[in-house]
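Scroll down for the structure; my scribbles are underneath it.
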Amino acid sequence: MNVNGENNEKIDEHHLESSLAGVPTLPVSPLDHAKDLSQTNPNAQIGDLVTQTANLIAIKKQLLEDIAFNQHIQSMQVRAIQSFPQNNQVAPPFQQFDPRRRGLARMQKPESYKTVICQAWLESKTCSFADNCRFAHGEEELRPTFVEPLQNNKYKTKLCDKYTTTGLCPYGKRCLFIHPDHGPNAYIRADKLLEVSQRHALADIRDQMEQHIMTNGRIAAPPLSAIQHPLEMFARPSTPDEPAAKLPLGPTPVSTRGPRYELPTKELHDAEGAMTYPPSRWPLDPSMFALDAWNMAHRPASPLDSMVLGSAPNAGSFGMLGKQNTPGGVSGYSSAGSTPSQDLSSSSLNAASAAAAAAYFANSAVAQSLLMKSVATDPMMSCNGPFSPMPGFDQLAENMTKHLNLW
């Protein structure tokens, strides 16, 4: 320890003298200092070497980590540069997702578009997809296929399941299986051809009717010359030979929803000369429904029929306003007896309806002509009979009220 102290003192004195003399001196490195110490103490030299080695290892490890990090950054920069467009092309701006692009992609027609007959159309000529169907609706829409035929050893070696079970195959002649006895139509079996043809015919009729309604807006009404007279329509029932389309649009006539009255064409008498009635169609007393010529000519109209006749544009004298076609014609009548409201025991609604119907039929020129014809042809229609040709208005209203209650 004394030797080291003396050496340090000598070094300090040397530096002090050099600094005082103005001569620059180099700093002593730790290694030189270690050499000086090694000359004096070998244990101190070993400790210094171990410390320096550990420091060098730590520095090397840090340098390796820095190199790896720099290489990673460089590789990322190279990738970013390579992703840029080449040849001075400008990258398109960022576009947001448009849901219509997916729809456009779906609208792209594949090669198999309209190359096979639609199964639903083949069965009944109706398809829920209509024009948007991917399959052909008829041979006129059938497109040729561009798929090259492949070598298939099983071609036409088995029966077609669709053709044999259901009688229909949308592939027709292009089917890879056997269609036994297909006849003139390769899509439909011979025994199913009539049934399918009927379905197609009904579909064509339905399409024509829909097209007619869509073009005209509504079903065209028949001309006035083809429309029957209101009394003729009410006097006889509709027959199956008469199509419903010829009937005028509006409320259903009485003859189609109630007892079917028919004007007697000739007299009905039994052997004793008494008046007989035709068989009734209701399971009630026939005398309540079979009317004589007078009551038939003056059969009261229901409120619905009265409105129909009163609102018809060509009704003429069939208006419900009385003789002079004024409201006073109904209520302002003269009668030898009491008024209908005093004699009728039914409700006020039936009485009012009976009075209106009586005024309508009594004041109608057509009713008068029918009345005179009935009087001329029917011997029972006399002044002494149950109903006189010109009875009192009260009696006429009472009789009509009885029949009006049947409705």
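Just so it is clear, glycine is given a Cβ too, placed from its N, Cα and C backbone atoms.
According to Swiss-Prot, the mutagenesis experiment GLY138 to Glu carries the annotation: In te36; sterile. A C-beta separation below 8 Å, combined with a sequence spacing of at least six in one chain, links GLY138 (mutagenesis position) to ILE117, TRP121.
In the three-state DSSP scheme, GLU141 (mutagenesis position) falls into the helix class. In Swiss-Prot, the entry for mutagenesis GLU141 to Lys states: In te21; sterile. The structure shown retains the original residue.
Sequence-distant neighbours of GLY172 (mutagenesis position) (same chain, 6+ apart, CB under 8 A from its CB) are ILE117, ALA186, TYR187. For the recorded site, GLY172 (mutagenesis position), the DSSP three-state label reads helix. Here the residue is the original one, but Swiss-Prot notes a mutagenesis experiment at this spot, GLY172 to Ala: In te22; sterile.
For the published mutagenesis SER238 to Ala, Swiss-Prot gives the following note: Severely reduced phosphorylation by mbk-2; when associated with A-239.
THR239 to Ala appears in Swiss-Prot as a mutagenesis experiment; the accompanying note says: Reduced phosphorylation by mbk-2. Severely reduced phosphorylation by mbk-2; when associated with A-238 or A-302. Reduced phosphorylation by GSK3. Severely reduced phosphorylation by GSK3; when associated with A-339.
Under the heading of mutagenesis, Swiss-Prot lists THR239 to Asp or Glu and annotates it as follows: Slight reduction in phosphorylation by gsk-3.
For the mutagenesis experiment PRO240 to Leu, the note given by Swiss-Prot reads: In zu405; gain of function mutation and maternal-effect embryonic lethal due to improper degradation of the oma-1 protein in the embryo. Reduced phosphorylation by mbk-2. Severely reduced phosphorylation by mbk-2; when associated with A-302.
Under its mutagenesis annotations, Swiss-Prot gives SER302 to Ala the following note: Reduced phosphorylation by mbk-2. Severely reduced phosphorylation by mbk-2; when associated with A-239 or L-240.
According to Swiss-Prot, the mutagenesis experiment THR339 to Ala carries the annotation: Reduced phosphorylation by GSK3. Severely reduced phosphorylation by GSK3; when associated with A-239.
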Long-range Cβ list for GLU141 (mutagenesis position), cut-off under 8 Å, min separation 6+ in sequence, same chain only, gives LYS114
